[in-house]
Amino acid sequence: MAASWRLGCDPRLLRYLVGFPGRRSVGLVKGALGWSVSRGANWRWFHSTQWLRGDPIKILMPSLSPTMEEGNIVKWLKKEGEAVSAGDALCEIETDKAVVTLDASDDGILAKIVVEEGSKNIRLGSLIGLIVEEGEDWKHVEIPKDVGPPPPVSKPSEPRPSPEPQISIPVKKEHIPGTLRFRLSPAARNILEKHSLDASQGTATGPRGIFTKEDALKLVQLKQTGKITESRPTPAPTATPTAPSPLQATAGPSYPRPVIPPVSTPGQPNAVGTFTEIPASNIRRVIAKRLTESKSTVPHAYATADCDLGAVLKVRQDLVKDDIKVSVNDFIIKAAAVTLKQMPDVNVSWDGEGPKQLPFIDISVAVATDKGLLTPIIKDAAAKGIQEIADSVKALSKKARDGKLLPEEYQGGSFSISNLGMFGIDEFTAVINPPQACILAVGRFRPVLKLTEDEEGNAKLQQRQLITVTMSSDSRVVDDELATRFLKSFKANLENPIRLA
């Protein structure tokens, strides 16, 4: 044995004898021989029972964003039995923000795909695959017993014919004189009791079958003309008395409600009274959750201002002559970043206990995609030039629409901008994206005639290109006065592009 250590041996055989994976064999073999071992040594690689084969490396569903709770396996990029190296792309995972590639962290062979591609709603930490060391029998690898199966997942299935819609039809019942079939308004009940009339002798015309005061007055008129007579209730059949429950004893008289067909029922598309369920993606569910939380927990305040784009459009035309293509939205991003630098009190967030001033100026730009609204980030926007901002917006927008955004490209941000001007919207209000404190909603620029004065003081009409911007702010950290001053400074910066240099 001493000679074998001195003369050397097959590294793979050495690994099998000691019981450690090859990539970790150097440090761990030293520990087995009594040499110093760092505290970070991973002792899970000792195998007392399977000393001729190492345990497989588990591939777990990772957390790829702060808000991610589950993910979908879009596609496996490696097949079972295929060799992988650290850094190789294993599969594509759809998170709550984008489709992200999961890379291998170890060398070896992909032995088993536990969760097939197309599986959805896989919880974080669930086992999705196994990797074994090179040279091991990957075909007979077993799923570790200490890892249970992942929670139920929804896999793509063949469309099944929807059941025929079932519509409830009121069943005609024999009416017992003296009983009420309608819900009565208080005024109608008083009139009927006063004149000893029964609502069943008339017709309910109120919404959802309510017998109204007007319906009761019609019955009184019919009684006065002799067309109907007083209603005398027929004694109900004798029933064995039972002790009423406390709830029944305190409850007032109840009247049966009219049977109303359901507004919609699951069924075949285009059928009357049916609907089609639309599966929600992870992105759509997270957007719905976060927007609901924002509107219900963040006190929104709004401030609006009109900005003259005359100078911006002139600068933009000059840049086009030099083959520099930038949009009005790029100027808006730059103006917002410069204003945040001038007013750091607005560059804040709410962390649950109090305000927190942010040391960076990262602008989140809303981008519409097929899967929902995403907000890639223009980092350090105040230090970037207009052309740099334009290039960043184009690149990030394309990645967002292709579902290729990296987590660091959409996580964070200190201020958001949402522009619907390209859709012909004049103005709107946007929902704050927590923990950010503000979002700026931008409408389209439109021609407006304004009365101005020339150099000689003569009044004249001039056409101006105006846009309306509305800032939604978190009143807990940005009050109305601060929001107003911010918009005033933003307007001045945008209307004078030289300030953005």
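Note that the numbers count up from 1, one per residue, in the order the chain is shown.
Backbone N, Cα and C atoms are what each Cβ position is placed from, and that goes for glycine too.
Don't expect the noted substitutions in this model, because it carries the original residues.
According to Swiss-Prot, the features are:
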- 56-132: domain 'Lipoyl-binding' (DOMAIN)
- 183-220: domain 'Peripheral subunit-binding (PSBD)' (DOMAIN)
- R183 to A: Strongly decreased DLD binding (MUTAGEN)
- P186 to A: Strongly decreased DLD binding (MUTAGEN)
- N190 to K: Moderately decreased interaction with DLD (MUTAGEN)
- R208 to D: Decreased interaction with DLD (MUTAGEN)
- I210 to R: Decreased interaction with DLD (MUTAGEN)
- I210 to S: Decreased interaction with DLD (MUTAGEN)
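Summarised by DSSP class, the composition of the domain 'Lipoyl-binding' (56-132) is 0 helix, 39 strand, 38 coil. In the three-state DSSP classification, I210 (mutagenesis position) falls within a strand.
Cβ-based crowding with a 10 Å cutoff singles out N190 as the top-ranked of the mutagenesis positions P186, N190. In space, R183 is the closest of the mutagenesis positions R183, P186, N190 to I210 (mutagenesis position), judged by Cα positions.
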